[in-house]
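Trainee: Sharing a structure below in structure tokens format, with a few things to ask.
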Amino acid sequence: MGCAPSIHISERLVAEDAPSPAAPPLSSGGPRLPQGQKTAALPRTRGAGLLESELRDGSGKKVAVADVQFGPMRFHQDQLQVLLVFTKEDNQCNGFCRACEKAGFKCTVTKEAQAVLACFLDKHHDIIIIDHRNPRQLDAEALCRSIRSSKLSENTVIVGVVRRVDREELSVMPFISAGFTRRYVENPNIMACYNELLQLEFGEVRSQLKLRACNSVFTALENSEDAIEITSEDRFIQYANPAFETTMGYQSGELIGKELGEVPINEKKADLLDTINSCIRIGKEWQGIYYAKKKNGDNIQQNVKIIPVIGQGGKIRHYVSIIRVCNGNNKAEKISECVQSDTHTDNQTGKHKDRRKGSLDVKAVASRATEVSSQRRHSSMARIHSMTIEAPITKVINIINAAQESSPMPVTEALDRVLEILRTTELYSPQFGAKDDDPHANDLVGGLMSDGLRRLSGNEYVLSTKNTQMVSSNIITPISLDDVPPRIARAMENEEYWDFDIFELEAATHNRPLIYLGLKMFARFGICEFLHCSESTLRSWLQIIEANYHSSNPYHNSTHSADVLHATAYFLSKERIKETLDPIDEVAALIAATIHDVDHPGRTNSFLCNAGSELAILYNDTAVLESHHAALAFQLTTGDDKCNIFKNMERNDYRTLRQGIIDMVLATEMTKHFEHVNKFVNSINKPLATLEENGETDKNQEVINTMLRTPENRTLIKRMLIKCADVSNPCRPLQYCIEWAARISEEYFSQTDEEKQQGLPVVMPVFDRNTCSIPKSQISFIDYFITDMFDAWDAFVDLPDLMQHLDNNFKYWKGLDEMKLRNLRPPPE
């Protein structure tokens, strides 16, 4: 159907960088069209396959416009078409005509209202500009409603030209209700019209173009065989495709707008729901098997994938759920996806599936696989069947093997490398290659992170045995905190601060600082109240624990234990830790810090294993000292009722506390150092950073607290806490850092001397007292073990003072090393 005879259309090309024919000056009087020209259609010149549009800026310079990008979708914007509806030619009409010419838009002008709809249905204009200044000559609002009545106008931008008025502005709601997109206050200036068109092109028109593209996306959703559901961040259902309705037995009208919680679910899966929510609330996808209830009450097993969608403000605005029913009626692909997904769910929930049900599932899958054996190789299906009964890592390897069969060669080779890594025993511990330029680092790694080489000569190293009982001291043990001598009380005045002087307390207590600092620290945290024990019982316990530290050790003595206890208490007082840990966690941390090196012989695990010591034999060369510290501490505690701080606890509380203490003491073993740090970074730091980027809202804070307070994450936090407390010497003020470096070096020197005397392997050759560079050893220790761990801990707890000390101390050791000095301090000037 053509346009009315009154509509005249002509087309011509605009020469590049050439002035428009008969272009009028940009005067306030407005432009005039050449005599007899009613319309102008000005197509942009475009070569075949051109991916950029061209328009001109105010100076006539060509401007490139990229294709429209809509998510992962890219499409080209055709030359825009503009329909001008003016009852007479005036300056405003001519201004828009010339602006269209300047912008390179096709322009059509019509004067008769009755011809507008027919013309629009023929051309499908992107922009319609209607003269709204003379209602008696042209009822613009009625015309707009008429256009909007056509479904084809859904994505059309309609602009109304209104008069400039001096009186008070009226509401534009009637204007919008009529169907107008926006209004334009009359201004015939060509540049004003041109700028308005550009704003429309890159604003409303571009947005409508994207909305129009959504039709193809919705078409795909509506015709998808997968059931798809979209909900808001508050879990209100916004969309459900026909496959979802068919699967669940609901109609769209029953679901749209309803809260997800109102839809019947299997209440027995509360733990699974918690797992799902904890995953998707931090922006991670979740996939697994989920049992839902249909409208008619039937249970249905689904392979569900839930994808959080980030929207405005970087926050999660929608959740997309893609659902497949695991009914085995169709293809082997669906079978494999269901089984693989079920595997993922097992890992997520951490629960064993019912053995009987599991075997039924295996038989069902095997039966279905027989029907489709021609579609998939038997080897793939055999691997997939085994997933339901194998260990998690085996399931992962099987899934990768199955994926390799249909992957191109580069992907297959990359997956081979992944499998090679997965088959190693230490997934979280980095592999260290020998560094020729850093023998100190090599020796530290070998000496602290291995159990040594077993000596086969038959010679055995026997630790000096002593009775595990209280050792007499030349100082008076206090009856209570109120009975502490004045000098010792003064030495403990600043125990709440990080720069607390532990060496002053050591001197005041004649090398027995643990009992005094322990009494004060435990009182501050209310440990006696939690354990339901008296202060005298706690005092006796601290006495027997301290008595079993070797005062002859330069480093691993009760002063080190008191220092670790102080650091632990300092960390526990930080706000993030107080919000995360429970009282029982605090008690476990303080007790673990107190006992973590009890009866330490002043030798490393590697030394004991190489020497064939009684402890190494007892603990099978695995975490020898750490196992001994924990076991002996509980033997000492429970062996005498007078010092048994656990005697009044409920059995379940005691078991939980004991487990927490042992876990923290074992975490101080350096062979697991990188495993603990990497797990903390991946499970705590990274998810926390993602959540905190979303802003500090009450809802977001609740998600953070829920994530941090899971038992698994609290365990990781406690391990990291005691690890950092145990090796915090490089983060102490410089004078204390130097003293600790002197003590640990002397202990290592003594071990090297004994290894040479007994003909044992020397596990740390650089710690030879005649040749060792203490600055180099400190630099290597900080580089390899301290920096990354404290960066992660600081990101979680916020410890600016410690990080400043660490930086200062590193610079100090670096300066000594650059001066080729091997001692603790520079020579006096």
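Using N, Cα and C of the backbone, Cβ positions are placed for all residues, glycine too.
If you look up Swiss-Prot, you'll see 287-329 marked as domain 'PAC'. The feature domain 'PDEase' is assigned by Swiss-Prot to 480-820. As annotated by Swiss-Prot, active site, proton donor applies to His556. Taken from Swiss-Prot, the feature divalent metal cation 1 binding site applies to His560, His596, Asp597, Asp726. Among the mutagenesis results in Swiss-Prot, Tyr748 to Phe has the note: Increases sensitivity to several nonselective or family selective PDE inhibitors. The residue drawn here is the original one.
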Trainee: Could you tally the C-beta atoms, other than its own, that fall within 10 angstroms of the C-beta of Asp726 (divalent metal cation 1 binding site)?
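Mentor: There are 23 such Cβ atoms around Asp726 (divalent metal cation 1 binding site).
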Trainee: Going along the chain, which residues six or more apart from His560 (divalent metal cation 1 binding site) have their CB under 8 A from its CB?
Mentor: Asp597
Trainee: Taking the centroid of the Cβ atoms of His560, His596, Asp597, Asp726 (divalent metal cation 1 site), which other same-chain residues have Cβ within 8 Å of it?
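Mentor: Other same-chain residues near the divalent metal cation 1 site: His556, Ser561, Val564, Ala593, His600, Thr668.
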Trainee: Expressed to the nearest Å, what is the distance separating Asp726 (divalent metal cation 1 binding site) and Tyr748 (mutagenesis position) at their Cα atoms?
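Mentor: Checking the Cα atoms of Asp726 (divalent metal cation 1 binding site) and Tyr748 (mutagenesis position) gives a distance of 17 Å.
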Trainee: Cβ atoms within 10 Å, counted per site: which of His556, His596 has the most, among these recorded positions?
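Mentor: Most Cβ neighbours within 10 Å: His596.
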Trainee: Round to a whole number and give the Cα-to-Cα distance in Å for the pair Tyr748 (mutagenesis position) and His556 (active site, proton donor).
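Mentor: Just about 11 Å between their Cα atoms.
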Trainee: How many other Cβ atoms sit within 10 Å of the Cβ of Asp597 (divalent metal cation 1 binding site)?
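Mentor: Neighbour count, Cβ to Cβ under the 10 Å cut-off: 24.
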Trainee: Averaged over the domain 'PDEase' (480-820), what pLDDT does the prediction give?
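Mentor: Across the domain 'PDEase' (480-820), the average pLDDT comes out at 95.
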Trainee: Using DSSP, what's the helix, strand and coil tally for the domain 'PAC' (287-329)?
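Mentor: Each residue of the domain 'PAC' (287-329) counted once, the result is 3 helix, 29 strand, 11 coil.
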Trainee: So, in DSSP terms, is His556 (active site, proton donor) helix, strand, or coil?
Mentor: coil
Trainee: What's the CA to CA span in angstrom from His596 (divalent metal cation 1 binding site) over to His556 (active site, proton donor)?
Mentor: 10
Trainee: Give me the count of other Cβ atoms within 10 A of the Cβ belonging to Tyr748 (mutagenesis position).
Mentor: 26
